[in-house]
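Trainee: Grabbed the feature section from Swiss-Prot, which reads as follows:
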- SER158 to Ala: In strain: NL-07 (VARIANT)
- LEU170 to Pro: In strain: NL-07 (VARIANT)
- ASN207 to Ser: In strain: NL-07 (VARIANT)
Amino acid sequence: MNKAKITKENIVKLLTQSDSLEFEETQNEGSFNFTDFFTNNREKIQNMTTASCLSFLKNRQSIMRVIKSADFTFGSVTIKKTRNNSERVGVNDMTFRRLDAMVRVHLVGMIKDNGSALTEAINSLPSHPLIASYGLATTDLKSCVLGVLLGGSLPLISSVLNFEIAALVLAIYQDAKHVELGIDMSKFSTKEAVGKVCTVLKSKGYNMNSVEIGKAKQYADILKACSPKAKGLAAMDHYKEGLTSIYSMFNATIDFGKNDSI
């Protein structure tokens, strides 16, 4: 039996006629591949410097609110405001999540290739709210890579060559330490995130060999040294000297313990 393409007309035949109809299993014209998307759209953000990428990540939440409030255009690209999460997004459409992942991959490329860019990242990343709340020390290339990926779409990023194991280890860390990290599992399933990353890796034929496991251990050692803090506690740390002084006015002391909830 000849296999048919998945078209509107053939779907109608499948639903309304008694003739047997088998579709081509390999047809996947509508699937999304972030690696291809990044390659095809990278020139749209090629003028972003290390500083501008770092600023984007540091102010991500505020930038996202502005971009998602209405149709947002930069250059020839328009990020359309979607009315709800079920609204269809095409494989070539720019979304904030895809743009965010592109900026992160672009930044990692710069800090890997340029020593001054790496130094700039080492100096800037500790001031980023999410990195501060994780207690992640960004002192070298690998720790900076983790810092740049933190908060991004790990399933998208894991599809890019040489990002696989870093994205997977970070996803597993967030799942294993979701309580300490203060992640609300009703809003974000860390286990599901690990599954999505693994699905991407399996679909691209990623081989988790001994070399990759060795890289995983290096990333895991960096993350094991983190001292996660609740957001409120991270902010309190910023005012540590002043808070200590004010508490003393009431003959009291303050505990800046790493895992306290505020």
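Backbone N, Cα and C define each Cβ position, glycine as well.
It should be emphasised that the depicted structure is a prediction, and the values quoted were computed from it without experimental measurement.
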Trainee: What Cα-Cα separation, expressed in whole Å, is found between ASN207 (variant position) and SER158 (variant position)?
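Mentor: Pair distance, Cα basis, whole Å: 13 Å.
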Trainee: Please report the distance from the Cα of SER158 (variant position) to the Cα of LEU170 (variant position), rounded to the nearest angstrom.
Mentor: 11
Trainee: Cβ distance under 8 Å to LEU170 (variant position), same chain, sequence separation 6 or more: which residues?
Mentor: LEU146, LEU149, LEU150, LEU154, TYR219, LEU223
Trainee: Report, as a single number, how many Cβ atoms besides its own are within 10 Å of the Cβ of SER158 (variant position).
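Mentor: Step by step: centre on the Cβ of SER158 (variant position), count other Cβ atoms within 10 Å, giving 26.
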